[in-house]
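Quick notes on the structure that follows.
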Amino acid sequence: MKFSQWYTLTAPLLISSLYTVNAANDLRGVASDKSDLYKPDAKGNWKCLGSDKLISFNQVNDDYCDCPDGSDEPGTSACHNGKFFCKNTGYISSYIPSNRVDDTVCDCCDGSDESLIKCPNTCAQKAREYLATLEEHNRLVKNGLKIREQWALESAKKTDEVKARYKEISDSLVAVSAEKTQLSEKVEKMKRSTDLGAEAVLPLDFQDLRVALLSLVDERNEMQERLDILTNLLDELTLLYETDKFDETMKEAILSFEDLKEQEIRRKVSSDDVHNYLESCNNHLSMLTGPSEDITFSSLIKDIKKILNSLVWNIKLSLINFGILSPSASSTPLTDSESYRRFEAAQRDLDAAEENEKSLEKEHTKLMHELEYHHGWDLYRAIKGMETKREIGGYTYKVVFYENVFQDSILLGNFASQEGNVLKYENGQSCWNGPHRSAIVTVECGVENEIVSVLEAQKCEYLIKMKSPAACSPDQLKQSLLNTQNSANENAVNGMEDKESSVDEL
């Protein structure tokens, strides 16, 4: 008789006799801490675990599914939704689907799922492999944590330096603002001084006005140049549309546009500055032309002469600035007086104080934003700017923490936000007939910065996996789940699915 024929005839009898023996002791397929759930009542009946259905206790493990939840057949394959408990002494207790019970395939390492064939006990071997994998995993996490701790210390030190610099700038800003106020009052007082005279400061008023107007003209000319460049780029793209060179030209045009955007714009002068200079000129002209009891024809001629001398001095100064005259040609009688020299020195001090204040305000604002921004990692300042490169699929990918991501020379995105160990980079270069490129970088614990994989999940949207000590956490250290006692402990697992995934993750 063939084995298959013998198995078909004898299996029901053997299984039935086995289940009868187990009925008197622990039920097959039931964890020891669940055995109390499988006790008959005084009448020999038993209630299904997942419903109110009452059956005879003799129907438990009789190879026929009576309960809707399959709880009456923990040790057979009768119920499609049942589950069998593998004790796996020396390894990790687990559950398997009950349709794998007595299918002549050994699923439990202790072989308890197969009653008709002899399964080798592989629990000890699996335990050794598991412990080796667990030890290696924890070693990597610990090494990554050591590096991360160093980065965190560096970041904390840099944060303290930023805070100290912020306080220093704040104190300096207060002092410079007070100094500027004093100098401004001093200069205004000197302008109104009879020793200096309005005719002496009027050229300075005109000089300020001239500089402001020239700055506005320069700004207008620069903007016109930028407009002309952009217009030419668009004209070239229009002419090359639907040609073989369009993609290449498009790339060059975009790079040119990026370079153009990065060029520094000259200092802007607002219309308020021009208005203030005009008002100052008007005030000092009023001082010259206002009614006076002492005005005579002779004094009027002298005043006109002084004004003309001032205008000539202003013109000479302009010619010197343009490199037409030498500085020696700028001397005029107005600069000979001690009062004027003191005024000129005070004006220089005021200009220097104003420039210093603007510089301090700019740095103060930058530091304030830096301190107010909350980053996802406490080691932000230590790793900002760190580059990680790898060639994948013929492209060189570069990830710069908290800055940008590149595919060769193509910008995939600038850093936008962080959620946990996921960094988002957005507003990269535009795809042809598509959106702006973007990248999501998911970082896992590792002993060094490494790009693991790159996937273009959707058009121009890239998913990048990395390893880095930055993503290591003490929570990632795993404890052994081995069942070291000779008793099934279901508390060692949180269900069949959780257990299998926990082991696989190692």
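First residue shown is number 1, and so on along the chain.
A Cβ is built for glycine as well, from the same backbone N, Cα and C atoms used for every other residue.
Unsubstituted: the structure retains its original residues.
Taken verbatim from Swiss-Prot:
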| type | residues | note |
| --- | --- | --- |
| MUTAGEN | Glu73 to Ala | Impairs interaction with gls2 |
| MUTAGEN | Glu114 to Ala | Impairs interaction with gls2 |
| DOMAIN | 279-474 | domain 'MRH' |
| MUTAGEN | Glu456 to Gln | Impairs N-glycan recognition; when associated with Phe-462 |
| MUTAGEN | Tyr462 to Phe | Impairs N-glycan recognition; when associated with Gln-456 |
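Inclusion criterion for the mutagenesis positions Glu73, Glu114, Tyr462: a C-alpha placed within 10 angstroms of the C-alpha of Glu456 (mutagenesis position); this criterion is met by Tyr462. Here the mutagenesis positions are Glu73, Glu114, Glu456, and the one whose Cβ sees the fewest other Cβ atoms within 10 Å is Glu456. Separation of the C-alpha atoms of Glu73 (mutagenesis position) and Glu114 (mutagenesis position): 15 Å, rounded to the nearest whole number. Look at Glu73 (mutagenesis position): DSSP puts it in coil.
Tyr462 (mutagenesis position) and Glu114 (mutagenesis position) have their C-alpha atoms 48 Å apart, to the nearest angstrom.
Of all the Cβ atoms in the protein chains shown, 21 others lie within 10 Å of the Cβ of Tyr462 (mutagenesis position).
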